[in-house]
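Heads up, the thing below is written out as structure tokens.
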Amino acid sequence: MNKLKKEANVFFKKNQTAASLDFKKTLPSIELFSATLNSEESQSLDQLFLSESQNYSDEEFYQEDILAVKLLTGQIKSIQKQHVLLLGEKIYNARKILSKDHFSSTTFSSWIELVFRTKSSAYNALAYYELFINLPNQTLQKEFQSIPYKSAYILAARKGDLKTKVDVIGKVCGMSNSSAIRVLDQFLPSSRNKDVRETIDKSDSEKNRQLSDFLIEILRIMCSGVSLSSYNENLLQQLFELFKQKS
């Protein structure tokens, strides 16, 4: 019986080791995700340490400590980004399985609700992973990884072709979160912003149609040979001056 237990233990340990190695093979290289702090993040840390500067006695050791903490901060960001990608990969694979014919169309969504505290976090990780794997090279993947989380999630989730998203990555790389989001809104506006813009465009179109009707009527009256009053001449003069200012 003891011999059987020993053999079972050896078997399980071997399989556990093999599974661990297989998992490590799927892990992206840590070098790929070594996050460099952007200027804003680095300045924030400098500002934090500035208040501590009066306490140091050795300038050289103090600077070494600051550099070490900055390095650790970058490594923490790398680990966080690895986590998001690994999470996104698992959700991506689960969706492939749950999209098969023998599952209903709502199974994947129900699975998300069952597994995750919020659906948005799952879909954000999925969108993040999908954009990452579709980027054509490691340079772009590194640039995408350097973008602040919120901006990266928004970029991944926004509707738009890959070329546009690649262009946006180049534009926002190194920017702060708020600056990056402003650029995103310009080149990849959200559906809500598009709807508002379309409503404004429709409103302008309707006003222009009405203005065309009024102007045509004014031209018709003036061509009829009517004698304009000084008041109407003044109104027309104001209209011409306003038009010159806008043109």
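The count begins at 1 with the first shown residue.
Placement of Cβ uses the backbone N, Cα and C atoms for every residue, glycine included.
In this structure the noted substitutions are not present, so the sites keep their original residues.
Database features, via Swiss-Prot:
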VARIANT   ASN9 to Asp  In plasmid pCHL1 and plasmid pCTT1
VARIANT   GLN47 to Arg  In plasmid pCHL1 and plasmid pCTT1
VARIANT   LYS194 to Thr  In plasmid pCTT1
VARIANT   SER205 to Leu  In plasmid pCTT1
VARIANT   MET222 to Ile  In plasmid pCTT1
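Everything Swiss-Prot records as a feature, shown here on the structure.
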{"residue": "GLN47", "record": "variant position", "DSSP class": "helix"}
{"residue": "SER205", "record": "variant position", "DSSP class": "helix"}
{"residue": "MET222", "record": "variant position", "DSSP class": "helix"}
For the C-alpha pair, I'd like the distance in angstrom between SER205 (variant position) and MET222 (variant position), rounded off.
26
Roughly how many Å lie between the Cα atoms of GLN47 (variant position) and MET222 (variant position), rounded to a whole value?
70
Suppose we draw a 10 Å sphere around the Cβ of MET222 (variant position). How many other Cβ atoms does it contain, all chains included?
12
Number of other Cβ atoms within 10 Å of the Cβ of GLN47 (variant position) across all protein chains:
9
